[in-house]
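A quick write-up on the structure given underneath.
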Amino acid sequence: MQTLKVSDVSLIYPGHHKGAPVTALKGVNLEVKSGDFVVALGASGCGKTTLLNLMAGFMAPSAGQITLGDRPVAGPGAERGVVFQKHALLPWLNVIDNVEFGLKLQGVDARTRRERAVKNLALVGLQDFHKHMIYHLSGGMQQRVGIARALTCDPAMLLMDEPMAALDALTRETVQELLLQIWQQTDKMYFFITHSVEEALFLGSRLIVMSPRPGRITHTYELDFNRRFLAEGNARAIKSSPDFIEMREQILGIIYGDERAGEQEKIHA
């Protein structure tokens, strides 16, 4: 079992034009283990994406440490796949060549690349679109290609930064359900960022709520709505259930309370 640990991590940005430094994250502690689906929620500017970038190795913390297994995270690595809000696919390549691209950069042989790509395109329901060009696909299908590409490199962890933010409501629900089915079939660590409380509750096995800057984890919830969906198959019934609605209102109260507190701090600063 793999574990990614965030240990007392802080990040401070230097001030611009002789301005004061900005503390984006302060004293963040988090563990993500194989099979976890951790969702981060919080107001804009609370440091969710900053935390993901640190976990991905795109940035280094100002204090504290991030480790994967017994090794420090010192930069990007194939063991951590990233899916962005904008898909970052290569428009001059067709679907299957996009999915194979990461493995090609790693020097993996053509037969192995193709086998893995075919497997993961089937996993995201795109087994009939291998030769289609990216610009011929809908937004939801493009994001599914991005997920397949990340999975094809067989990372221990999948980091997802609001991958459904630009999708329409119906497509978003479809991709959410697909993502849970993939989670059920793969023993990986998932870290997912969203601004949607409903999405966070539906997807996460654990939900962390972050405070306004400096970002800290203020609340943690263990959830089972995702497992209920996988067992029952009725997303609408789960999202309209009394316990789901009660939890949603509780989380909204926390986030809106934090936003108001942050606004008051700015007013009195």
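For all residues, glycine too, the Cβ spot is worked out from N, Cα and C.
Residues or ranges marked as ATP binding site in Swiss-Prot (evidence: sequence analysis): Gly42, Ala43, Ser44, Gly45, Cys46, Gly47, Lys48, Thr49.
Here Swiss-Prot flags 4-237 as domain 'ABC transporter', drawing on sequence analysis.
Sequence-distant neighbours of Ala40 (variant position) (same chain, 6+ residues apart, CB-CB distance under 8 A): Lys48, Leu51, Leu52, Phe191, Phe192, Ile193, Thr194, Ile208, Met210. Quoted from Swiss-Prot for the published natural variant Ala40 to Val: In strain: DSM 65.
Residue density at Asp70 (variant position): 6 other Cβ atoms are found within 10 A of its Cβ, drawing on all protein chains shown. The note that Swiss-Prot attaches to the natural variant Asp70 to Gly is: In strain: DSM 65.
Listed in Swiss-Prot as a natural variant, Ala74 to Thr is described as follows: In strain: DSM 65. For the recorded site, Ala74 (variant position), the DSSP three-state label reads coil. Every protein chain considered, the tally of other Cβ atoms within 10 Å of the Cβ of Ala74 (variant position) stands at 10.
Ala74 (variant position) sits 18 Å from Thr49 (ATP binding site), taking the C-alpha atoms as the reference points. When secondary structure is read from DSSP and collapsed to three states, Thr49 (ATP binding site) falls in the helix class.
Less than 8 angstroms from the CB of Gly45 (ATP binding site) sit Pro212, Arg213, each of them six or more residues away in the same chain.
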